[in-house]
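Q: Annotations for this protein, taken from Swiss-Prot, read as follows:
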type: ACT_SITE; residues: H63; note: active site, charge relay system
type: ACT_SITE; residues: S132; note: active site, charge relay system
type: MUTAGEN; residues: S134 to A; note: Almost complete loss of protease catalytic activity
type: MUTAGEN; residues: H157 to A or Q; note: 22-fold loss of protease catalytic activity
type: MUTAGEN; residues: H157 to E; note: 12-fold loss of protease catalytic activity
type: ACT_SITE; residues: H157; note: active site, charge relay system
type: MUTAGEN; residues: S225 to Y; note: 150-fold reduced catalytic efficiency
type: MUTAGEN; residues: D227 to N; note: 1300-fold reduced catalytic efficiency
type: MUTAGEN; residues: L229 to R; note: 1800-fold reduced catalytic efficiency
Amino acid sequence: MTMDEQQSQAVAPVYVGGFLARYDQSPDEAELLLPRDVVEHWLHAQGQGQPSLSVALPLNINHDDTAVVGHVAAMQSVRDGLFCLGCVTSPRFLEIVRRASEKSELVSRGPVSPLQPDKVVEFLSGSYAGLSLSSRRCDDVEAATSLSGSETTPFKHVALCSVGRRRGTLAVYGRDPEWVTQRFPDLTAADRDGLRAQWQRCGSTAVDASGDPFRSDSYGLLGNSVDALYIRERLPKLRYDKQLVGVTERESYVKASVSPEAACDIKAASAERSGDSRSQAATPAAGARVPSSSPSPPVEPPSPVQPPALPASPSVLPAESPPSLSPSEPAEAASMSHPLSAAVPAATAPPGATVAGASPAVSSLAWPHDGVYLPKDAFFSLLGASRSAVPVMYPGAVAAPPSASPAPLPLPSYPASYGAPVVGYDQLAARHFADYVDPHYPGWGRRYEPAPSLHPSYPVPPPPSPAYYRRRDSPGGMDEPPSGWERYDGGHRGQSQKQHRHGGSGGHNKRRKETAAASSSSSDEDLSFPGEAEHGRARKRLKSHVNSDGGSGGHAGSNQQQQQRYDELRDAIHELKRDLFAARQSSTLLSAALPSAASSSPTTTTVCTPTGELTSGGGETPTALLSGGAKVAERAQAGVVNASCRLATASGSEAATAGPSTAGSSSCPASVVLAAAAAQAAAASQSPPKDMVDLNRRIFVAALNKLE
């Protein structure tokens, strides 16, 4: 077909036929229902007494009034539904369809073999595969006849769409209206005759061909195509409509049964087209002579044994044959870029040439084209069959088996400046993931295996270090004794030390938590008195860090250091007690000079001595003690407390000078005890606490007396 014939065929009218409604299929929506009585009544009313249309309805794209592409040539109510036959006559629309069909891969595949290729018809069959009727919404005859005026027009137009909302509305395109009606087996001969009479009579009422009714453009058609992509289950509906109408029993251009995956697989078709173009370029024209490089006539080669030909089938594509070569050209020119192709010229020779000494079966073996995919076993079988021809063609030649080449030898190891060998990354990877032993440096061992013996040039490694200690807390706490450290055995170095520190052994961690909870209890808080700087704050008592395990073998030195620290505290406390005892003695001496007696003060204690052991010089003792007690009284009234033992020493010396009878007697006679009680009561009544510090001091003295 020439170019002019193709263009004239492209602008020729295209007929489309199909059902607008099926009476045996109930629609999903009530507004789409078209009963048979209503349809026949509308046809009689609009056809002026005839069951057909008197005025041609417009035919558009997706109910777009600006995209009118033709008219409805016939419409008739048949046994199964309302049938329609339309005619596409818009030149602009047909030209757009022709240009778009040239870019479509689905259209390039062509129709079924008995049909003639027609790109315009195939494009319309794939893009607008459904028919849709625009009519009034009526459910019965009474509602249809109740309207008046312009609303009495039952049908408005018929649209070409991607898929119809009513079931069974599949569109069939063709160049001949008679051929289109024959695609539907549900139409009887009488139905076809009535449709034929309508389209022949509708020629005078068709749209004027001089004025193109299509006022849209390619952008509007592209927008409609995008909308069609979002139709849910479009292909299953088209397949159902195709089976319902019965188009599957006859050949047509309908693409409803073609899946998108099969439509996009055009590799075989492109290989077929490329093979045809190569064969046409290699085959000389009729009457042309092939030039020869040698003056001698060419020798006709013997015909090789050819494999049996495959039966012709539209689904089987012929394999691409290599380009034919002239007899003067060498056979190596047709070899493929394969490692074994240079050694197997018989397998790569063209089908029309043979090699001397080769068997017919081997000489007929040809490499397939790139579009054929072979399994691995079949590929190596072909290589094995071609390898048998190598000794025949080249005596003494040995074909290499298709096995993996041996691994290259590793690079030698060179000693570095510090004496250790330089090892590459490949050697390290081989040691970890393969059975590789470096002959130059056997000191490296594989992971998860015991290391081999060291090189004799290396010195003997030192023995393992003994058990060491590791601190539990940060290194900042240097004042903590070694008893708070954790001991790690040298034999367990293979395990992680952090595992021991952070809960590796559950018993040790539990004991640490219990010790911390016991130390944080409120019962261990020390006492504080009002007026002190730390009153109201919880103060912890000093505790000795005793080994929780009960053992004392490794903590003897630490306990000794702790005992020394606590001995110093005990000495300080004892010194304070001696000072307080001296203060009480001075207050006792001061009370002897006071004549009045009162009740004993709660802050003083009486010293019990035998009453029968009284000295003869008892009258001189208060007088002798009064001179030393005057200074103490003055200091007591001034709020000064002497925290030393001088008063007790002075009183003892004065008592010694008073007479020999008092030096050998008891430390406190009965008169002195009574006088001390009276003096303390008078001092307590006469000198009240001056400030809070004095009050706290007296309370602290009373507390120490209770402890004693």
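Glycine is no exception: its Cβ is also placed from the backbone N, Cα and C atoms.
If you look for the noted substitutions, you won't find them, since the model keeps the original residues.
Because the structure is a prediction, the values reported are computed rather than measured.
Buried or exposed, and what's around them? Tell me for each listed feature.
A: For H63 (active site, charge relay system), other Cβ atoms within 10 Å of its Cβ number 15.
Secondary structure from DSSP puts S132 (active site, charge relay system) in a beta strand.
Counting every protein chain shown, the Cβ of S134 (mutagenesis position) has 14 other Cβ atoms within 10 Å.
H157 (mutagenesis position) carries a strand DSSP state (E or B).
Within its own chain, S225 (mutagenesis position) has S127 as residues 6 or more apart in sequence whose C-beta sits under 8 angstroms from its own.
A simple way to gauge crowding: the CB of D227 (mutagenesis position) has 12 other CB atoms within 10 angstroms, across all the protein chains here. Taken residue by residue with DSSP, D227 (mutagenesis position) is part of a helix.
Packing around L229 (mutagenesis position) is summarised by its Cβ count: 8 other Cβ atoms lie within 10 angstroms of its Cβ, all protein chains included.
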Q: Out of H63, H157, D227, L229, point to the one nearest S134 (mutagenesis position) in space (Cα versus Cα); all of them are recorded positions in the record.
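A: Out of the listed candidates, the nearest Cα belongs to H157.
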Q: Can you count the other CB atoms that lie within 10 A of the CB of S132 (active site, charge relay system)?
A: 21
Q: Among the recorded positions H63, S132, D227, L229, which ones place their C-alpha within 10 angstroms of the C-alpha of H157 (mutagenesis position)?
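A: Among H63, S132, D227, L229, the ones whose Cα sits within 10 Å of that of H157 (mutagenesis position) are H63, S132.
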Q: For S132 (active site, charge relay system), find which of the recorded positions H63, D227, L229 come within 10 Å, Cα to Cα.
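A: The recorded positions close to S132 (active site, charge relay system) (Cα within 10 Å), listed in sequence order, are H63.
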